Structures are given as structure tokens and as C-alpha cells.
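Read through the structure below, which is laid out as C-alpha cells, and then see the notes.
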Amino acid sequence: MGAALTLLGDLIATVSEAAAATGFSVAEIAAGEAAAAIEVQLASVATVEGLTTSEAIAAIGLIPQAYAVISGAPAAIAGFAALLQTVTGVSAVAQVGYRFFSDWDHKVSTVGLYQQPGMAVDLYRPDDYYDILFPGVQTFVHSVQYLDPRHWGPTLFNAISQAFWRVIQNDIPRLTSQELERRTQRYLRDSLARFLEETTWTVINAPVNWYNSLQDYYSTLSPIRPTMVRQVANREGLQISFGHTYDNIDEADSIQQVTERWEAQSQSPNVQSGEFIEKFEAPGGANQRTAPQWMLPLLLGLYGSVTSALKAYEDGPNKKKRKLSRGSSQKTKGTSASAKARHKRRNRSSRS
């Protein structure tokens, strides 16, 4: 009924505009008298002056839109009357049906509700239920909702501006932070790589010598504990000393000699513990970056460009287990089972 009233309002407004433009009354346009008078005038002008219909309409001072409204108004009013009658009849039928079915009570089973009080009465449908049945329908509905067909220009501009503002507000800070993070990582890695290239490296054997000394010390230790060795020495009347010997210190005549001999014994020899690695510049004056071969895996790893050859050199070849065939595996299982069976029989015979 609301749609019919809307159409009636649009029809009245259109007919009123045509009446104001031509001078005819609304009743004459609705009855068709205005259309008949205009048709007679157009026919006479076209016959006398030899003009076409469109030229005749322009000659009498009408516009095509007003002529279309005046000529089509009687038919439109008749169709609207039929539509209004149909809508009125449908509304009456709906009213009768509402009155008839208002007293009818549809019972819902509540047996399961007592067992499960939190059970939902309606079926659960997810948000993308219709999009699963009809792919793309959600996007279409959102587009229709955001764009108004009557004012598509302002709504389109509003939607585009809101999307652009969301990009500026959400995406640009995230992309900026990611780019800053990547730039910082590249800068730190490049600085560390250049520091390692420019640093003077020295080959030091001190850790190796220290581990060798520990190995020699533990290899010379007796398997018997020192307390047991002292007990045996006291019982046998022997004198055993653990650690350093102080014979040269015991034979000193003065405290100064004891101090000098102790310092001489405890002082480590002044031995050079490493050799400097010589750095070579790029040949031919190219001023390119150079690095020793043993440093290449480290530098390439910092820049993230380790080749497969360097990976194989660093990690070693991949050792894959040999796959046994089905027959050999069954044979192995059979051999182990038979060995277990013989072992059981042998134990059984030994008990008997």
C-alpha cells in the first residue's frame, strides 16, 4: 500500500508540472482532452507546413517531456486505479487471514528444554551462511547498502574517502613501522659486517693450550683417591707430596731468597700467544670490499645470502637412512623372532 501511495504522489506531481507548462488543467490532462487537442493541432501544423512530429511539437512551443506526460497520463491513471484496486483487495484478504489465524496456537515441544535449559530454540546460522550458499552475495549487499542509487555521486565519494582515510589511519603506520624495522635490521647487519671486515684478527692458541693442559693434568692423575694414598703412605712410613715441590724454596737462606724464588717459580714465561692476520686490499685499485675466505659464511649469513655450497660446507652433507626392501625387513624380523625363540628354549632347558 505504501508503494501505491508513493506512485500516486509522483504521478500527481508530474501531471501538475505538465499542466503548469502547457496551461491545461489537471482534470483536462487526466480525462485526455488535452492530449486530443494537442494531437489535432500537431496534425494541422504537420499538414500545412510539412513538418515531422518532433518539429511540429517544437513549433507549437512544447517540449517532448511535457507531450509524453500529457499523452500518457490517461493510461497511467487508469493503470494506477487498477493497481490500487488490486492492493486494496489483497489487504482485505490479508486482514481476513490475520483474523482467522490469530486464534490458532502453534505449540512448540518443550521436552528438551527441561533437560537442557540453555538449548537454543532457533537454528544457528553463521554470519557467512548466505555467502556460502551464494558466493559473493555479501559483497553485493554491502555495495548496494553503501551506494545510494538516487545520490550515487556523493555516496561514492563518501565511501572512497572513508576507505582512503582507513588506509591512512591503519595501514600506513603499520607499513611505516615495518619499513623502519627492516631498515634498522639492514643497517645493524651492515655495520656489524663492516666492523668484522675492518677489525684486525689474531690467531690465538691460548684456549687450545689451556685445554691441552687440562687434558694432561687429568691424564696423570692416579685412579686412587688422594686420601687413600696418604693413608697407605702413613702406614708405610713414606712421604708423598701433592702438587708443586718446594725444594728450592726450602733450601733458601733468607726471606728475600724465598720471595725471589717463589716469584721466579710462579711467573709464567713471556711467550707471544698469537699472530696477526694480514689484510689484503682489492687488486687493481678497485676499492672493493674484501674479506678472508673463512669469514665469508659469517658475512653472507649477516646479509642473508648464504649459498647452498656454503650451507653444505658448514652443516655437512645430509645423511639419509637407507631404506630396506620389504623382503629384507621381513627376513630381519623373522631372524630376530627365531633368535628370541631359541633363547627362550635354551633358558627353559637350563631350568629343567
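Glycine residues also receive a Cβ, built from the backbone N, Cα and C atoms like all the rest.
From a predicted model like this one, the values you see are computed outputs, not experimental measurements.
One natural variant named in Swiss-Prot is I63 to T, and its note says In strain: 776.
For the mutagenesis experiment L296 to E, the note given by Swiss-Prot reads: Partial loss of interaction with VP1. The DSSP secondary structure for L296 (mutagenesis position) is helix.
Per Swiss-Prot, mutagenesis L300 to E is noted as: Partial loss of interaction with VP1.
Swiss-Prot documents K344 to T as a published mutagenesis change and attaches the note Partial loss of DNA-binding activity.
For the mutagenesis of R348 to T, Swiss-Prot gives this note: Partial loss of DNA-binding activity. The structure shown keeps the original residue.
The Cβ of L296 (mutagenesis position) has 14 neighbouring Cβ atoms from other residues within 10 Å, across all protein chains displayed.
Of all Cβ atoms in the protein chains displayed, 15 besides its own lie within 10 Å of the Cβ of L300 (mutagenesis position).
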